[in-house]
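S.K.: Sharing the record's features from Swiss-Prot:
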type: VARIANT; residues: PHE8 to Leu; note: In strain: SK1
type: VARIANT; residues: ILE35 to Val; note: In strain: SK1
type: BINDING; residues: CYS283, CYS285, HIS307, CYS310; note: Zn(2+) 1 binding site
type: BINDING; residues: CYS296, CYS301, CYS323, CYS326; note: Zn(2+) 2 binding site
Amino acid sequence: MSSPANLFPGLNDITDVLEEFPLATSRYLTLLHEIDAKCVHSMPNLNERIDKFLKKDFNKDHQTQVRLLNNINKIYEELMPSLEEKMHVSSIMLDNLDRLTSRLELAYEVAIKNTEIPRGLRLGVDNHPAMHLHHELMEKIESKSNSKSSQALKSESRREAMAANRRQGEHYSASTHQQDDSKNDANYGGSRHESQDHTGNNTNSRKRANAANTNNADPETKKRKRRVATTAVSPSTISTATAVNNGRIGTSTASRGVSSVGNSNNSRISRPKTNDYGEPLYCYCNQVAYGEMVGCDGADCELEWFHLPCIGLETLPKGKWYCDDCKKKL
């Protein structure tokens with residue numbers, strides 16, 4: 001059968017340390033009292049001579065001043081060995097107490113590791129009023145943190161939905177703009193072909209009229225008229241067609257230039273939607289989303305989401321909320 005020392009090594013070591021504490025302390029304290037007994041008469045004498053030296057005026061009697069200082073120095077020399085011995089004993093007692101404290105901590109760790117002390121005895125009962133209050137406070141803190149996290153999730157989902165709607169609207173506007181450009185190009189190409197056909201028809205009719213006239217004239221007159229008609233009709237026809245085409249091209253170029261200038265002005269006035277990393281920008285501060293944010297309930301709000309510090313709020317508002325720009329539109 002195992003002995004109690006082997007069954008509970010930690011508790012037995014704790015008991016030994018607690019029994020050794022008063023013995024070691026009393027031994028060293030006794031030595032300190034013996035040292036103080038040696039100085040029981042010297043300390044009052046030293047204090048008396050120091051007070052007398054401080055109260056006396058030594059403006060003229062310097063010899064008395066030197067004599068008193070010598071007496072004080074002699075008493076200090078008598079007390080010095082006792083004071084040094086007292087410091088030595090104190091340092092030894094401190095080291096011994098430090099060793100016993102380390103031994104006690106190690107024994108307690110062994111007792112906890114071997115479950116020598118029951119949990120109820122070590123931590124106390126669980127039905128204490130203070131423990132109930134602690135559990136209630138912890139439940140309130142957890143419920144509050146859960147409510148904040150749910151609000152943050154709602155705001156995040158709402159922000160993602162509004163961002164998706166905005167991207168869909170931008171895609172729809174871009175496709176509409178491309179369709180308008182293609183229609184304009186098609187109209188421009190059709191009008192250009194019509195002008196070329198009309199110019200060609202005029203040229204052919206003129207050629208047929210000149211040919212009919214030259215058939216009735218003499219050969220020399222035919223040759224002369226053919227040369228005059230060729231030199232007269234060709235440059236005018238070419239210049240007319242060129243002028244018409246240049247006019248149409250200039251008009252389309254000018255319209256495109258005006259549209260590009262308008263787009264550049266609009267892009268200069270409008271706020272950037274994303275930063276250099278492609279992240280969307282929100283709020284009056286034109287920054288990315290962070291922390292808790294509140295969404296504007298306005299139908300056509302440009303900024304959409306706002307940081308709580310930027311609008312002067314500490315918590316999320318209840319019900320509908322509108323930004324300053326949307327309030328002006330209401």
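Just so it is clear, glycine is given a Cβ too, placed from its N, Cα and C backbone atoms.
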S.K.: Work out the three-state DSSP category of CYS301 (Zn(2+) 2 binding site).
M.R.: coil
S.K.: If one measures from the C-alpha of HIS307 (Zn(2+) 1 binding site) to the C-alpha of CYS296 (Zn(2+) 2 binding site), what distance in angstrom results, rounded to a whole number?
M.R.: 11
S.K.: Looking only at C-alpha atoms, tell me how far CYS326 (Zn(2+) 2 binding site) is from CYS285 (Zn(2+) 1 binding site), rounded to the nearest Å.
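M.R.: Distance between the two Cα atoms comes out at 17 Å.
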S.K.: Give the three-state DSSP assignment (helix, strand or coil) for HIS307 (Zn(2+) 1 binding site).
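M.R.: DSSP call for HIS307 (Zn(2+) 1 binding site): strand.
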S.K.: Rounded to an integer, what is the Cα-Cα distance in Å between PHE8 (variant position) and ILE35 (variant position)?
M.R.: 42
S.K.: Can you give me the residues near the recorded Zn(2+) 2 site, meaning same chain, not CYS296, CYS301, CYS323, CYS326 themselves, Cβ no more than 8 Å from the center of the site's Cβ atoms?
M.R.: ASP297, GLY298, GLU302, LEU303, GLU304, TYR322, ASP324, ASP325, LYS327
S.K.: Taking the centroid of the Cβ atoms of CYS283, CYS285, HIS307, CYS310 (Zn(2+) 1 site), which other same-chain residues have Cβ within 8 Å of it?
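M.R.: For the Zn(2+) 1 site, the extra neighbours are TYR282, TYR284, GLN287, PHE306, PRO309, ILE311.
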S.K.: Would you say which of the recorded positions ILE35, CYS310 has the most Cβ atoms within 10 Å of its own Cβ?
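M.R.: Checking each of ILE35, CYS310, the winner is ILE35.
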S.K.: Please tell me which one of the recorded positions listed here (ILE35, CYS285, CYS310) sits closest to CYS323 (Zn(2+) 2 binding site), measuring Cα to Cα?
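M.R.: Result: the closest of the recorded positions to CYS323 (Zn(2+) 2 binding site) is CYS310.
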S.K.: May I ask which of the recorded positions ILE35, CYS296, CYS301 is closest to CYS310 (Zn(2+) 1 binding site) if we compare their C-alpha atoms?
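M.R.: Looking at Cα distances from CYS310 (Zn(2+) 1 binding site), the smallest one goes to CYS296.
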S.K.: Using the alpha carbons only, what distance in Å do you get between CYS296 (Zn(2+) 2 binding site) and CYS283 (Zn(2+) 1 binding site) once rounded?
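M.R.: About 10 Å separate the Cα atoms of these two residues.
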S.K.: Identify, among the binding-site residues CYS283, CYS296, CYS301, CYS323, the residue whose Cβ has the fewest other Cβ atoms within 10 Å in this structure.
M.R.: CYS301
S.K.: Can you count the other CB atoms that lie within 10 A of the CB of CYS326 (Zn(2+) 2 binding site)?
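M.R.: Summing over all protein chains shown, CYS326 (Zn(2+) 2 binding site) has 17 other Cβ atoms within 10 Å.
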S.K.: Near CYS285 (Zn(2+) 1 binding site), which residues of its own chain have a C-beta under 8 A away, given they sit six or more steps off in sequence?
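M.R.: Result: HIS307, CYS310.
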S.K.: When a 10 Å sphere is centred on the Cβ of PHE8 (variant position), how many other Cβ atoms does it contain?
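M.R.: The Cβ of PHE8 (variant position) has 17 Cβ neighbours within 10 Å.
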